[in-house]
Amino acid sequence: MLLSIGMLMLSATQVYTILTVQLFAFLNLLPVEADILAYNFENASQTFEDLPARFGYRLPAEGLKGFLINSKPENACEPIVPPPLKDNSSGTFIVLIRRLDCNFDIKVLNAQRAGYKAAIVHNVDSDDLISMGSNDIDTLKKIDIPSVFIGESSANSLKDEFTYEKGGHIILVPELSLPLEYYLIPFLIIVGICLILIVIFMITKFVQDRHRNRRNRLRKDQLKKLPVHKFKKGDEYDVCAICLEEYEDGDKLRILPCSHAYHCKCVDPWLTKTKKTCPVCKQKVVPSQGDSDSDTDSSQEENQVSEHTPLLPPSASARTQSFGSLSESHSHHNMTESSDYEDDDNEETDSSDADNEITDHSVVVQLQPNGEQDYNIANTV
């Protein structure tokens with residue numbers, strides 16, 4: 001599921017482009033403006049601007065050619081006189097109707113019933129173009145012919161020179177252009193879909209990254225299982241590989257399974273916030289049995305060679321004893337000491353317990369020149 005969302009987001013730009021082109025190509029077939037080309041018997045032509053109605057059929061893309069007839073009565077609020085060649089299928093007639101007195105849909109419906117193929121409604125005492133509409137759904141369902149609206153001066157010119165009686169004819173030509181809202185609405189829809197997909201992708205990516213980081217980091221309970229050693233002069237450790245400062249008496253050192261030691265204040269944030277590997281040898285720290293998935297992922301990552309891969313394997317780095325590493329002979333001893341130094345508040349309790357037991361045995365630690373420690377136990381009765 002997550003993979004499919006990622007693949008969908010990768011192609012969001014392509015999806016947006018394809019949908020935009022298809023929607024615009026479809027909407028461009030819907031004209032919102034048109035022109036009337038008028039021709040008289042001398043083949044003189046004139047163009048008049050009009051505005052198609054919001055109901056009825058659209059003008060065909062090639063235009064509609066026909067003969068212009070004045071409506072009788074002019075307002076067409078009642079049944080009008082049919083065209084002279086109503087029964088001749090070869091002739092197409094367009095009626096010119098005056099505005100006012102009744103609704104636009106009634107005028108156009110009466111023209112359709114009379115046998116006209118289109119209707120032209122003109123304004124009265126104005127050349128303003130009006131978008132004709134209707135709220136009567138039943139009437140709108142009955143209208144099948146296209147209709148346009150023109151100004152009064154255009155209507156007067158058509159009556160004077162381009163009517164059927166004067167040997168003229170007209171062509172209603174659609175103009176394939178769209179207003180801003182026709183472009184804006186599909187654009188906003190597509191942009192909204194893309195934004196939703198982007199938000200889904202970002203949330204999915206955030207959840208995946210957070211889950212991956214949690215698997216690659218050490219939990220608090222796992223960190224507490226790592227031994228802590230209190231540094232004393234003569235110990236094998238010398239310098240913290242993170243802060244590059246020499247250890248001082250009383251410093252708390254975190255001992256990792258690879259025998260590398262660091263300041264607790266230095267290595268703890270690395271293990272809990274960055275990655276649960278040794279900063280020097282990259283060996284995994286405390287692999288948990290219940291975290292098999294993270295172990296598998298980490299092992300696969302460690303097997304891949306990259307610029308962060310250490311030059312020496314973990315076993316070799318342990319033998320070099322660099323940056324405060326601890327030999328195997330002392331790691332077990334430090335594991336036993338860690339319980340004594342895990343918390344400073346428990347030192348007094350531990351020391352008092354040791355005083356009670358000193359009457360039975362005492363431990364004498366002698367440092368040998370070769371760096372190894374011999375333990376001699378003597379009875380002090």
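From the backbone N, Cα and C atoms, a Cβ is placed for every residue, glycine too.
As the structure is a computational prediction, the values presented were derived from the model and not from experiment.
Features reported for this protein in Swiss-Prot:
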- 64-160: domain 'PA' (DOMAIN)
- C266 to A: Loss of E3 ligase activity (MUTAGEN)
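Neighbour list (C266 (mutagenesis position), Cβ cut-off 8 Å, at least 6 residues apart, same chain): C240, I242, C243. For the domain 'PA' (64-160), the number of residues in each DSSP class (helix H, G, I; strand E, B; coil) is 26 helix, 22 strand, 49 coil.
Here the domain 'PA' (64-160) has a mean pLDDT of 85 out of 100.
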